[in-house]
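Just below is one structure, and these are the notes that go with it.
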Amino acid sequence: MAKTQAEINKRLDAYAKGTVDSPYRVKKATSYDPSFGVMEAGAIDADGYYHAQCQDLITDYVLWLTDNKVRTWGNAKDQIKQSYGTGFKIHENKPSTVPKKGWIAVFTSGSYEQWGHIGIVYDGGNTSTFTILEQNWNGYANKKPTKRVDNYYGLTHFIEIPVKAGTTVKKETAKKSASKTPAPKKKATLKVSKNHINYTMDKRGKKPEGMVIHNDAGRSSGQQYENSLANAGYARYANGIAHYYGSEGYVWEAIDAKNQIAWHTGDGTGANSGNFRFAGIEVCQSMSASDAQFLKNEQAVFQFTAEKFKEWGLTPNRKTVRLHMEFVPTACPHRSMVLHTGFNPVTQGRPSQAIMNKLKDYFIKQIKNYMDKGTSSSTVVKDGKTSSASTPATRPVTGSWKKNQYGTWYKPENATFVNGNQPIVTRIGSPFLNAPVGGNLPAGATIVYDEVCIQAGHIWIGYNAYNGNRVYCPVRTCQGVPPNQIPGVAWGVFK
């Protein structure tokens with residue numbers, strides 16, 4: 001539904017104040033990529049990559065304008081190549097053009113030719129200047145939307161937005177508040193997006209035998225994974241892709257599990273593999289969410305799994321509800337295991353079958369509750385006892401760091417790393433950039449590691465090579481040291 005001009009004006013003011021109601025608004029100073037500045041509260045980071053870019057603001061704005069029906073793609077210059085839907089019109093910027101408040105300004109020429117730049121018209125001004133609301137004008141991708149007077153240099157197009165005539169937000173609100181008997185609140189429903197990836201996976205030829213519940217070892221929500229992965233291409237998918245990504249109130253269906261396999265268990269695609277036999281769903285934000293938020297993300301996954309089990313005619317049991325660690329050596333699902341069994345596979349190694357069954361039984365109970373009652377509630381293990389999650393546990397997900405005489409911070413961690421699409425130079429004996437070269441870890445290669453280190457501005461993983469050498473491989477950049485370190489974007493996928 002189109003917005004009124006009053007609603008649009010209110011939205012732009014909220015952007016400028018850093019108070020906009022958006023899931024992509026940064027709530028506190030945040031940094032995950034040392035290539036850019038630390039994002040201040042109020043910045044918009046819609047895809048979880050490269051901090052608060054100019055396009056992030058537009059992605060959020062268009063989602064709001066279209067009631068979450070249209071998600072933009074590409075860089076700023078690509079916005080004039082796509083359709084936002086009914087009511088949106090693309091205009092060339094002519095010498096006589098005076099834009100209206102709320103229009104989208106697109107810069108594609110001159111110094112903006114490579115990537116483009118984009119913002120929102122805050123004040124149409126005149127044919128010489130106008131006021132733009134934008135992000136990343138300074139190149140550091142760290143500020144909330146900021147107003148600036150622009151002289152139209154490089155500005156080639158405007159995108160006119162639909163505006164609804166009629167009552168304003170204030171009148172509508174007053175009308176509702178005058179009602180003596182307000183309508184009861186609707187129960188929140190789970191939104192499922194079927195925006196499938198742009199690659200056709202192999203067909204299974206039958207329904208899946210069950211669901212593997214993963215923890216994503218990442219920081220993105222289901223919507224953010226959709227935004228970053230839907231059109232990522234084969235090179236990224238080869239590093240691992242699940243059928244579903246779930247967070248509070250939202251599940252992204254990346255692949256149709258009823259018809260196609262996914263690459264989520266790391267054990268090949270043979271007829272007996274987890275990839276072939278089972279669907280896979282990621283509980284999102286296992287490395288960033290609070291316990292309370294992560295438990296809400298889990299509930300979305302349980303609710304969705306219950307719906308799929310009904311659709312597929314499956315009963316939740318230990319054969320149909322599976323863990324990633326049952327197929328390959330991995331700590332996944334690490335966060336869920338800590339919360340619901342008290343065992344930390346990252347610091348304590350592989351759990352016993354009894355502990356794995358304890359977690360599976362918890363998952364099974366939650367899924368059954370949704371199938372039978374349509375609802376469920378979380379419980380956690382704290383101090384060895386199961387308790388309600390109304391006061392979430394605060395147990396740390398990672399173990400304690402230690403520092404050696406060389407200034408290297410280190411801790412044990414048993415997991416798997418799948419390299420991205422670029423080779424990485426490894427080092428022998430120590431995690432230093434001037435240590436002897438061990439070779440190149442090829443793109444797409446998988447290694448099982450037992451140690452994590454922070455040294456020389458990088459996070460390293462340590463493992464024993466087949467020839468007996470102790471090898472260290474950098475896997476991302478890192479600012480600072482424990483407990484206040486800020487890791488950069490991972491160069492591959494952790495499982």
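Backbone N, Cα and C define each Cβ position, glycine as well.
Here the original residues stay in place, and none of the substitutions has been built in.
The active site, for endopeptidase activity feature in Swiss-Prot is assigned to C54 (among others); the stated evidence is experimental evidence. Around the Cβ of C54 (mutagenesis position), the number of neighbouring Cβ atoms within 10 Å comes to 22. DSSP assigns C54 (mutagenesis position) to a helical segment in the three-state reduction.
Residue environment of E134 (mutagenesis position) contains 23 other Cβ atoms, counted within 10 Å of its Cβ in all protein chains. Here Swiss-Prot flags E134 (among others) as active site, for endopeptidase activity.
The number of other Cβ atoms within 10 Å of the Cβ belonging to C332 (Zn(2+) binding site), over all protein chains shown, comes to 30. What Swiss-Prot lists as Zn(2+) binding site is H214, H324, C332.
The domain 'N-acetylmuramoyl-L-alanine amidase' (205-334): residue composition by secondary structure is 42 helix, 24 strand, 64 coil, according to DSSP. Per Swiss-Prot, the feature domain 'N-acetylmuramoyl-L-alanine amidase' maps to 205-334; the stated evidence is sequence analysis.
The Cβ neighbour count for Y49 (mutagenesis position), using a 10 Å radius and every protein chain shown, is 15. For the published mutagenesis Y49 to A, Swiss-Prot gives the following note: No effect on staphylolytic ability.
Within 10 Å of the C-beta of H51 (mutagenesis position) there are 24 other C-beta atoms, taking all protein chains into account. Experimental mutagenesis is annotated in Swiss-Prot for H51 to A, with the remark: Reduced staphylolytic ability.
A mutagenesis experiment is reported in Swiss-Prot for this position, C54 to A, and the note states: Complete loss of staphylolytic ability.
Under mutagenesis, Swiss-Prot gives H117 to A with this note: Complete loss of staphylolytic ability. When secondary structure is read from DSSP and collapsed to three states, H117 (mutagenesis position) falls in the strand class. Within the same chain, residues at least 6 positions away in sequence whose Cβ sits under 8 Å from that of H117 (mutagenesis position) are C54, A76, V106, F107, E134, W137, G154.
E134 (mutagenesis position) falls within a strand when secondary structure is assigned with DSSP. Among the mutagenesis entries in Swiss-Prot is E134 to A, noted as: Strongly reduced staphylolytic ability.
Excluding H214, H324, C332 themselves, the residues of that chain whose CB lies within 8 A of the CB mean position for the Zn(2+) site are, in sequence, V212, I213, N215, H264, T265, G280, E282, L323, M325, T330, P333, K495. Residues near H324 (Zn(2+) binding site) in space but far in sequence (CB under 8 A, at least 6 apart, same chain), listed by position: V212, I213, H214, H264, T265, G266, G274, G280, T330, C332, P333, K495. Confidence over the domain 'N-acetylmuramoyl-L-alanine amidase' (205-334), given as mean pLDDT on the 0 to 100 scale, stands at 92. Look at Y49 (mutagenesis position): DSSP puts it in coil.
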